[in-house]
Amino acid sequence: MATIVPCSLEKEEGAPSGPRRLQTEIDVDANDSGNELSMGGSSSEGDSMSHHRGEHSPNHHHQDNHLGSGPPPPQFTGSLFDTPPSMIQSPQQQPQFQFNTGFGLGLPQDSFRCSVCSKSSTIGVLPFVCAHKTCQSCYQMTPSSYDRRACKLCGAVSTATANFTSQMYLSPTLPSPPRGALMSDCSTPTMNNHINSSTPLHQPRAFSFSLSGMPGSPSPVMGARMPSSAGGLMMRPIGFPDSDSSLTSWSPLQQPSQLSINNLSSIGGHQQQSPMLMQNVFDSLAVNDDTPVFSPLSPTNTSMHMPPSLMASPDVPKHSATIAPPRNSMCSTPRLQLATPMSSQSQQTFPIPSPLGSQPQQQQPMGPIQCQGCESKISFAYCMQCQEALCIHCVQAHQRVRATKQHAFVELQQLMATLMSRAVQPQQAQQYTQNVGGSVRQALGSVGSGDVFFSGHVSGVENDSIGSGESSPRSSSVCGTHDSVIIGICENCPHSVLLCAICVAQHPGKHRVQPLGDIRVAVGEVVNESQLLQWQCEKTGDTIKQIIDGIVTNATTAENEIRAAFDTHVNALEERRKELLKRVETVKNLKLSVLISQAESLQSKQIDLQQAIQTATKLMDSSDCDEMVLRQVFEKLASCQMGNEGTEPNNNILNVLMLACQVNEDDRLKFTAPQDGILLNKARQFGNIESGPCAKNSSIVGDSFKKAIRERQTVIYVQLRDACGDLLSSSIAATQPTSQALLPHQEPHSHLEQAMPTSDVQAFVISPDGSTVEVTMTPRENGIVALSYYPSIEGSYTLNILVKGTPISGCPTTMDIRRGRNYDEIAAKGPILTFGKEGSGDGELCRPWGICVDQRGRVIVADRSNNRVQIFDKDGNFISKFGTSGNRPGQFDRPAGITTNSLNNIVVADKDNHRVQVFDENGMFLLKFGDRGRAVGYFNYPWGVATNSHNAIAVSDTRNHRVQIFTPQGQFVRKCGFDSAYFFKNLDSPRGLCYLPDGQLLITDFNNHRLAVLSPRNMSEMKVYGSEGDGDGMFVRPQGVVIDPEGHILVCDSRNNRVQVFASDDMRFIGSFGLGPVPNSGFQMPQELPAPYSSLGGPFGAPAFSSAPTPLTPSPRQLLDRPTDLAVGPDGRIYVVDFGNNCIRVF
């Protein structure tokens, strides 16, 4: 990349008056490949020098035709850039080499060859940084114009992403270069940020920069062909009159000064003029030759992104002044303010920014800033990534290191101009000025935050001197986010955000956008973006139609599959039914045949026996019966009893006796169905329909998310349900990146691709200042999605959760983020209020234990020794009471734990009655459950109670060393903990209970001096925290426990006479309070408290050996005496039961 350096404008000795020459120097950077470009004094002459002195040199040719005999051109020893042979020999350039006449005069006047379709045309577009133009018909092909990123012939990149000014274009200098404008100012029509080139009104000239000679040697300058007063031609730059003109010289060793060019035409006026008006100015500063050059912006050139005046050089720049295109944005693409000619009689001053140029004299001057790298030289530029001001040598060293090679720099002059333009008050500008020497992070913001530096409105004075009356910045700057032209500024945003066409489409809220610069350019950019969005809507509509057709097709397929599956199973059941019926028939027939055969045999034997018996009876009754006849009767009877007629010895096994006494079959025939209805349950759950999450039926779990703490990770739980209202079996698929693109057949534009959803579930959190907060999604079981974010400021945040682009139930909603509680301040200040004293009257307490705050903000206290429950307002004023001593419903015997559920019902552990009672919010008895015993559902001194969001009741069964869970109606659900003396007690006399936000149950293990956490999914697994002691995180007889609105765990460390605070996520110790205030803090013990209860001095009612209780860990600043329970009100107040002092402390 080259830097054009005008040094001076003066008369040349010995030359006639009129033509003047501009001495130029070029500061050249070495590319990454190691090929350094030669400057004056280089030893590489030979071919390069003969090439510049050839007869086809444009300089030589031009001077012979127009200037006649003039001074010989200087000697040049190389070109600034090298053109690859593949580019010279490309198919689109080969036909043009035959017109070897220089300046492109041999090419037809009004035609060029399209690089895509190879057709000749007169109007085209320069979409890339090479010379290969594209006709408008090829360029406007949709959507290919959005997909092209590099030239198909040479690989050059797009002009929109180049590190070069959009008003100046360097093409490869070919013997016959392409026609069309090689320059364009901000009024040039653009299409998708590409230069729209057309045939110029006057003869164009291709040009390149080539250098040689010693620094300061004269160089030929091509001027515009203008008639002089003598009627001849004179050579001078456009905008420089015949009178003496000069440039103020600047040296890095001198003080910063304001550079100016006298009598130069104003910038910013007459936008309707030809876009070629600046060409003559650059032509006058350029040396024309036919040396092939290559754009520094091509992919083969990896020069750094930095201002031209910061290009690497062996030493401090030798030139006396530098003209660097001022950059209008933080992006690395420099932009040049354009000058349009005005009347030659106009005498104006054009201030040119110098590298160390300060603000105008009206602004407060800034002293030299020391380099933050070497700390020995004056700073020259500011690294946007390192956030450091560096000198020129440190900048060069920055570019030699691979890790910092691609860092972007901004000159301090431009940086200060931008900061001053942002400053609303002089004090703020002074602060910015001071921050540059130290840390400008606060002034600049983080790199990549989307802020765009706009140097066009440095100050009102400078705008008046530069512009032509326009008060708004020029629209030639580029958006640092989308690399698109800035077209407007938001009037509603706090910092007047600069917007490109893409930013306007993505800008949140209905803000008013004021166009900048040429309104035609702004409208054109918005039209281009609108056309892209229109095309996107059309493609999305086509996709919706495809999805609708897919839904209908998939529904039909699912119906057919359901019918087929059920028919298959029904057929199988029918076949089984037929088989079982056949088996029944077979068994029935067999059994019946056997029994019928046996019955027939028995009937035959019976007849035979009957006849034999009758014959024998008659013979026996007759007196004249001879012996022979009787013998025959005997044989007949014996034959009938023996059965078979066979003579085998064992043939009479089945004799008549056995036939008569035993039945050959039974009636056993029974159908056995599947056990426990397994098949029936499976049939009822047969199959499943997967349709994904439905926004209408999905919702946020609970409402605690509406209040969160600043600078603390906050988690929101979302319950996903399908279209039928059923829980999703898994939420993993809904939070994973989708594999189906929104446009299946077209590759979208880059910013449209970023706007596409990557999963079914999307969550957006907008902070009070309008910025987006990063949200992390984590899938859980049963369709639960955990959304976590980190609020950094206080205020009202907006939450919107989308399922497939549709807000879920209850969204969008607001969340109140506030500053977290400081427990160190609570410990230092002590209690803000104390109420209650020893006694049995209304508002008086006797050894209270449990406490809770209901949904109405009332404070409910279990007055244990008075066998009642008292209700107070938030300030401790007595409201009502209920309960008396006894064992009937509504009566108590030393009530202990107390809590409320979501229905605002009051749940009380009636300790010595070994039961739990439930009351409504007015104290009316509802139900009771439990009795003394060891079986499930029975208690042995229940102590603490807790309820969750489902109103399940957890009870600490102290003497049974377990915790039992019940339904809201008192039905037993499960237990945890050992209740046998033969096992080690993992819970030893549990006391306090509370449910954590994630559903886990937190228990104070009284005799083990620790905390236990049980998971609701597996009650047999338990985590324990803490041990016995008086250090932080250690306990002695812990009792009550509660969760505050910020998620902190508060534990009553009873015998240490304090309350300890822990983080719920990792049980990290945060602080403690409850001791007396620091001396001289202004706090005094409340006077209404009586002396310690003398009759009961031991802990928890044990016989006393002295008149006053003696704590286990005495403290000189003791305030609490064995705190037993605590509760947190909706306003954040902490109510602590001071057991030993028979009162309630409020913090």
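Backbone N, Cα and C atoms are what each Cβ position is placed from, and that goes for glycine too.
Just so it is clear, the model here is predicted, and its values are computed rather than measured.
The Cβ neighbour count for CYS374 (Zn(2+) binding site), using a 10 Å radius and every protein chain shown, is 12. Annotation source Swiss-Prot lists Zn(2+) binding site at CYS371, CYS374, CYS394, HIS398, citing sequence analysis.
Record note (Swiss-Prot), mutagenesis GLY34 to Arg: In bx37; disrupts tail tip morphogenesis resulting in retention of the pointed larval tail tip in 33% of adult males (also known as the Lep phenotype). The unchanged residue is displayed.
The Zn(2+) site is defined by CYS371, CYS374, CYS394, HIS398, and by the 8 Å test on Cβ atoms against their centroid, the other residues of the chain that qualify are GLN372, GLY373, LYS377, GLU388, LEU390, CYS391, HIS393, VAL395, ALA397. In sequence order, CYS371, GLY373, CYS374, LYS377 are the residues near CYS394 (Zn(2+) binding site), counting only same-chain partners six or more apart with C-beta under 8 A. The C-beta environment of HIS398 (Zn(2+) binding site), restricted to residues of the same chain at least 6 apart in sequence and closer than 8 Å, consists of CYS383, CYS386, LEU390, THR404, LYS405, HIS407, PHE409. CYS371 (Zn(2+) binding site) counts 21 other C-beta atoms within 10 Å of its own C-beta, drawing on all protein chains shown.
Look at CYS371 (Zn(2+) binding site): DSSP puts it in coil.
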